[in-house]
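Asker: According to Swiss-Prot:
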type	residues	note
BINDING	Asn126	Mg(2+) binding site
BINDING	Asp202, Asn221, Asp289, Lys325, Arg359, Val360, His361	(7,8-dihydropterin-6-yl)methyl diphosphate binding site
DOMAIN	119-371	domain 'Pterin-binding'
MUTAGEN	Met28 to Ala	Unable to bind FMN
MUTAGEN	Lys31 to Ala	Unable to bind FMN
MUTAGEN	Lys51 to Ala	Unstable protein
MUTAGEN	Gly58 to Ala	No effect
MUTAGEN	Lys92 to Glu	Unable to bind FMN
Amino acid sequence: MIVKRLNPDALKNALQKIGPEKIAQDRMHQKGVSFVFEIQHLPLSATLILKQEAISVGGDFATPRDCILAKEPFYDGVLIASAKQLERLIVKCHSQPFGLKHLAQELKSHLKAPKPNTPQIMAVLNLTPDSFYEKSRFDSKKALEEIYQWLEKGITLIDIGAASSRPESEIIDPKIEQDRLKEILLEIKSQKLYQCAKFSIDTYHATTAQMALEHYFSILNDVSGFNSAEMLEVAKDYKPTCILMHTQKTPKDMQENVFYHNLFDEMDRFFKEKLEVLEKYVLQDIILDIGFGFAKLKEHNLALIKHLSHFLKFKKPLLVGASRKNTIGLITGREVQDRLAGTLSLHLMALQNGASVLRVHDIDEHIDLIKVFKSLEETD
């Protein structure tokens, strides 16, 4: 059984995909819902029970037209319910067999998901000669100028990396990475810039992470997903905020033969397992990064933005970094330097669907984006 929470805006398409009678589709769509879930591979008995229980609380469970004939052992469906209806349905399912108790627990995690935090900008600073976006590449002098400008603009999160993680990039020697960082780290520590903003180190090397944390960085952004025991030990010693990003393989080969049986189910398992590991190391201040563009195709990236609220069930802030990435180019046909509009479109929808942190290259435009977004949120 696989459960994926859908954006309510996707209800019409989800109903058409399942294929109930047209008159039933129209009736279900008119109910006006707070929660929509796509439930896959549900046993027949559970399907029939869930249908009746959902209707009994005022919701509905859309099933394929031939489900009533009970020809198949498993069925997919779309669950539609308001928050109140879902609360009552969870109680009913909790005492039922055929896997419905597990379903109730899964639904409850979504019902209890917290509202997103006030959105924040995480500015990207790359001390690399090969970052995919040329204007984000800085030497130490230019990088320091940029940091001071960002601080004047009120930026409170700054992510600094000295090794490219773009697709097909090679893993570099940590000594090269650390040499690129040295001057920046000294300035941040000596001038106490860490009192003005939180600095994040973007690295997959434990020794580089330790070096940055010793210089008062307070966020560890490990793009390998905390795969190494060494990185976990460093995190345990310094207790930074940890950014846990979903990916597969390494930057060099992550876009080769990308395949998921079910993207959301596999990401759920990934985050659950990794969060358990981090908890064992007494690390609880965690931000989840969906890994937009990391081991994902265009359709994966777009689905993650559209149904981002699915991951709110983990009760962690969600980070999205779609800034100028290839998916935008595939849609618009534009090169990286001309992808600002596409970036803003994706990031606005990410905020609407639960993102708390946007990792961005274009600071001024995103400051304006968040101002407008917050104004809309506050408007009656």
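Numbering starts at 1 and runs along the chain as it is shown here.
Placement of Cβ uses the backbone N, Cα and C atoms for every residue, glycine included.
No substitution from the list is modelled in this structure, which keeps its original residues.
Show me how these features fit into the structure around them.
Answerer: Asn126 (Mg(2+) binding site) counts 26 other C-beta atoms within 10 Å of its own C-beta, drawing on all protein chains shown.
For His361 ((7,8-dihydropterin-6-yl)methyl diphosphate binding site), the Cβ neighbour count at a 10 Å cut-off comes to 21, with all displayed protein chains included.
In three-state terms derived from DSSP, Met28 (mutagenesis position) belongs to a helical segment. Taking a C-beta cut-off of under 8 Å and a sequence gap of six or more, Met28 (mutagenesis position) has these contacts in its own chain: Leu11, Leu15, Pro20, Asp60, Ala62, Ile80.
Residue environment of Lys51 (mutagenesis position) contains 19 other Cβ atoms, counted within 10 Å of its Cβ in all protein chains.
Cβ neighbours within 10 Å of Gly58 (mutagenesis position), excluding its own Cβ and spanning all shown chains: 14.
Lys92 (mutagenesis position) is surrounded by 17 other CB atoms, counting those within 10 A of its CB over all protein chains shown. Look at Lys92 (mutagenesis position): DSSP puts it in a helix.
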Asker: Going by DSSP, give the three-state secondary structure for Arg359 ((7,8-dihydropterin-6-yl)methyl diphosphate binding site).
Answerer: strand
Asker: Please classify the secondary structure at Lys51 (mutagenesis position) using three-state DSSP.
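Answerer: SS state of Lys51 (mutagenesis position) = helix.
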Asker: Name the one residue among Gly58, Asn126, Asn221, Arg359 whose Cα is closest in three-dimensional space to that of Lys51 (mutagenesis position); these are the recorded positions.
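Answerer: Minimum Cα distance from Lys51 (mutagenesis position) across Gly58, Asn126, Asn221, Arg359 lands on Gly58.
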Asker: Take the Cβ of Asn221 ((7,8-dihydropterin-6-yl)methyl diphosphate binding site) and count every other Cβ within 10 Å, whichever protein chain it belongs to.
Answerer: 27
Asker: Among all the protein chains here, how many other CB atoms are within 10 A of the CB of Asp289 ((7,8-dihydropterin-6-yl)methyl diphosphate binding site)?
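Answerer: The Cβ of Asp289 ((7,8-dihydropterin-6-yl)methyl diphosphate binding site) has 21 Cβ neighbours within 10 Å.
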